[in-house]
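K.L.:
Please see the structure below; I have some questions.
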Amino acid sequence: MNFSKIFIFVVLAVLLLCSQTEAGRLKKLGKKIEGAGKRVFKAAEKALPVVAGVKALG
């Protein structure tokens, strides 16, 4: 019975410590995805007037 309480405490402590290191990796991944999204948005912003003009002609 005592071992299970200690085991649960150790598992919770490890999860708390590991969650801090995971946040850095996830933050970096999120920034990369955000940058890619911005590039796609800017490219679409440039291409949409051209596409609208071609569609109006055709």
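All positions are counted from 1 along the displayed chain.
Just so it is clear, glycine is given a Cβ too, placed from its N, Cα and C backbone atoms.
Every position carries its original residue.
What Swiss-Prot notes for the natural variant N2 to H is this: In strain: GAM4B and GAM6B. Here Swiss-Prot notes a natural variant, I8 to F, with the remark: In strain: GAM4B. Listed in Swiss-Prot as a natural variant, Q20 to H is described as follows: In strain: GAM2B and GAM8B. Quoted from Swiss-Prot for the published natural variant E34 to D: In strain: GAM12B.
Please situate the listed features within the shown structure.
P.N.:
Under DSSP, N2 (variant position) is assigned to a helix (H, G or I) in the three-state scheme. Counting every protein chain shown, 6 other Cβ atoms lie within 10 Å of the Cβ of N2 (variant position).
For I8 (variant position), no same-chain residue lying six or more positions away in sequence has a CB closer than 8 A to its CB. I8 (variant position) carries a helical DSSP state (H, G or I).
Following the DSSP three-state reduction, the secondary structure of E34 (variant position) is helix. Around E34 (variant position), there are no C-beta neighbours below 8 angstroms that are at least 6 residues distant in the chain.
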